[in-house]
Amino acid sequence: MRFNNKMLALAALLFAAQASADTLESIDNCAVGCPTGGSSNVSIVRHAYTLNNNSTTKFANWVAYHITKDTPASGKTRNWKTDPALNPADTLAPADYTGANAALKVDRGHQAPLASLAGVSDWESLNYLSNITPQKSDLNQGAWARLEDQERKLIDRADISSVYTVTGPLYERDMGKLPGTQKAHTIPSAYWKVIFINNSPAVNHYAAFLFDQNTPKGADFCQFRVTVDEIEKRTGLIIWAGLPDDVQASLKSKPGVLPELMGCKN
């Protein structure tokens with residue numbers, strides 16, 4: 001049987017699509033189950049992160065990512081783009097942030113951090129606006145940035161091979177609107193982050209943090225430690241959904257010891 005060029009091209013495309021699907025199926029940015037519950041709409045799996053988009057707020061309900069010794073990188077550009085995997089009506093575009101910094105003193109804040117993950121193959125997706133929220137400059141450049149730095153430094157330890165994080169916004173009061181868009185959207189009033197190391201939080205090496213949008217720039221991130229229970233109650237999500245119920249209950253009601261490895265004092 002002879003194959004013409006069109007048939008060969010089609011076969012190549014089908015093979016590439018299947019290979020891509022197989023690769024995505026092997027990605028696990030959560031390790032012990034991604035969050036469940038809440039107002040979930042669309043989930044997207046990438047090497048850089050897994051996120052759950054909310055078409056009402058226009059921002060992710062949560063973003064999960066996995067830092068290894070190979071994922072950090074520097075010198076990457078910040079080229080903001082609309083997420084091509086989403087309906088444009090369900091997310092924001094770069095122009096929607098016009099005037100936001102001057103009017104609201106907000107930055108385009110990464111949920112999955114660029115510096116920690118720029119070494120992955122699809123690093124450019126870190127600059128998709130599905131992974132971005134309007135985060136107050138004082139928070140983004142202050143306590144949040146210092147927490148991200150300490151999170152990334154964990155991977156430098158010989159006894160740590162992986163850092164798993166899930167992060168997201170809270171909407172508990174009105175924070176105004178972006179002046180550059182007519183799209184309906186909701187600016188977060190707070191942000192949370194849950195971190196554990198290696199393969200499971202079950203050995204007590206985990207941490208949970210919650211920051212108000214108006215956190216002062218000089219604030220110590222260690223002062224914003226909370227339990228996973230508190231984050232679940234305020235978000236409506238179930239974190240670490242793949243763990244047995246009794247293990248979840250035991251861990252989530254108390255703070256973990258991971259902050260001690262991140263420079264926090266008891």
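Just so it is clear, glycine is given a Cβ too, placed from its N, Cα and C backbone atoms.
As recorded in Swiss-Prot, the features of this protein are as follows:
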ACT_SITE  H110  active site, proton acceptor
BINDING   N140  Mg(2+) binding site
MUTAGEN   R78 to K  Reduced activity 100-fold
MUTAGEN   R78 to A  Reduced activity 1000-fold
MUTAGEN   R108 to A  Reduced activity 1000-fold
MUTAGEN   R108 to K  Reduced activity 50-fold
MUTAGEN   H110 to N  Reduced activity 1000-fold
MUTAGEN   H110 to A, D, E, K or Q  Reduced activity 100000-fold
MUTAGEN   N140 to A, D or H  Reduced activity over 10000-fold
MUTAGEN   E148 to A, D or Q  Reduced activity over 800-fold
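For the mutagenesis positions R78, R108, H110, the ranking by surrounding Cβ atoms (within 10 Å, all protein chains) places H110 first. Between the CA atoms of E148 (mutagenesis position) and R78 (mutagenesis position) there is a gap of 17 Å, rounded to the nearest whole number.
Note on E148 (mutagenesis position): other Cβ atoms within 10 Å of its Cβ, all shown chains, come to 20. Remark: N140 (mutagenesis position) has V106, D107, G109 as non-local neighbours, by Cβ distance under 8 Å and separation of at least 6 in sequence. In this structure, the CA atom of H110 (mutagenesis position) is 10 Å away from the CA atom of R78 (mutagenesis position).
Cα to Cα, R108 (mutagenesis position) and R78 (mutagenesis position) are separated by 10 Å.
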